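First comes the structure, then the notes that go with it.
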Amino acid sequence: MMEYKIVENGLTYRIGNGASVPISNTGELIKGLRNYGPYEVPSLKYNQIALIHNNQFSSLINQLKSQISSKIDEVWHIHNINISEFIYDSPHFDSIKSQVDNAIDTGVDGIMLVLPEYNTPLYYKLKSYLINSIPSQFMRYDILSNRNLTFYVDNLLVQFVSKLGGKPWILNVDPEKGSDIIIGTGATRIDNVNLFCFAMVFKKDGTMLWNEISPIVTSSEYLTYLKSTIKKVVYGFKKSNPDWDVEKLTLHVSGKRPKMKDGETKILKETVEELKKQEMVSRDVKYAILHLNETHPFWVMGDPNNRFHPYEGTKVKLSSKRYLLTLLQPYLKRNGLEMVTPIKPLSVEIVSDNWTSEEYYHNVHEILDEIYYLSKMNWRGFRSRNLPVTVNYPKLVAGIIANVNRYGGYPINPEGNRSLQTNPWFL
């Protein structure tokens, strides 16, 4: 019989004032935020937010503004915020950009922009302009008018508070277990020839500490830019956290990148060795390089006859180097009964490590548990994505970069822009 284990759960989110709330319970989380606030309230310079919209939406905008104002104060504990309105005349780039510039010139901490409908080229041109300028949040009138406004605003503000520099919640994990840092890295293709590399440093509690992306380069340049992007992200992280000792390091490699497995692993090992020599990580650092993959032929069932749903957090051993990990919650019908369906797991392959044989079994399960926990971290809303942030966040970046490039937006480059390097602008 195939070997498997279940991740020991009991995981909670930590929010403000040292309070904890259970994961996957939106009601309890919102209640906890109201009572105790987020884990970290953003530090604002102006206490001003710009709400940019067209006058034809005025009735709905009044409701929206009221909800944003009350929830920022009562749920997110950001007090004395003023929301200023800026009106654009027509849904064209120049008209909207002029109001964006006016808002920035008056001194605001962030911009919330309501568009009439989904216009892909306009959206990505505006989005890229704003990403390079100021924290922002987009909304669409057609969605605002057709959805539960309270639910929509609740989830939207999770993203916006994060972009402003706040931390809604973190994972309440054992500080003695897991990695000192996790690096989510890899590349994503823009087209058949070009790609860009990414690297993000995470704490084990799911917080992103630093991120870098490369310029768009050709596939033949992948390995060169993979190394340089990882080194940049670790340098940035260490410059900001000079006393942070890295004795346990894990690399989560993902993305649609060129198939050069051996060359890729060789470069990643070389990169770790160079980081050791430059004392960016401990000279005795214990590390593992993992391939995390959603696209594979495997499915997991609860039993051979598919009568039971596989438990969330099931770790299935395919070999000593490859595991499957189920991240999904069972789907419940309205009557509360479980709908039995096979689950598409995450494939985790250990392509390289420097663990001893005595450490191996323990460390494998520790990093698998860590991946499962990181799948419960998501600041795009109150529902977890069921994909570790080390993979999910780069996927979000990839979608933005690819579409900005496709639709002629402004190039996005976090290098030298501390706000983009340390805050999740891609949410």
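All residue numbers here begin at 1 and follow the chain in the order shown.
Every residue, even glycine, has its Cβ placed from backbone N, Cα and C.
Just the original residues are modelled here, none of the noted substitutions.
According to Swiss-Prot, the protein carries these features:
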type	residues	note
BINDING	Gln159, Leu427	divalent metal cation binding site
DOMAIN	110-406	domain 'Piwi'
MUTAGEN	Tyr123 to Ala	Reduced binding affinity for siRNA
MUTAGEN	Lys127 to Ala	Reduced binding affinity for siRNA
MUTAGEN	Gln137 to Ala	Reduced binding affinity for siRNA
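Sequence features, as recorded in Swiss-Prot, placed on the structure.
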{"residue": "Tyr123", "record": "mutagenesis position", "contacts (Cβ under 8 Å, 6+ apart)": "Leu115, Phe138"}
{"residue": "Lys127", "record": "mutagenesis position", "contacts (Cβ under 8 Å, 6+ apart)": "Ser136, Phe138, Ile400, Val404, Gly409"}
{"residue": "Gln137", "record": "mutagenesis position", "contacts (Cβ under 8 Å, 6+ apart)": "Gly110, Ile111, Met112, Leu113, Leu156, Gln159, Phe160, Lys163"}
{"residue": "Leu427", "record": "divalent metal cation binding site", "contacts (Cβ under 8 Å, 6+ apart)": "Gln159, Ser162, Lys163, Trp379, Arg380, Leu396"}
Leu427 (divalent metal cation binding site) -> DSSP, reduced to three states, gives coil
Reported mean pLDDT - the domain 'Piwi' (110-406): 90
Per DSSP (helix/strand/coil reduction), Lys127 (mutagenesis position) sits in helix
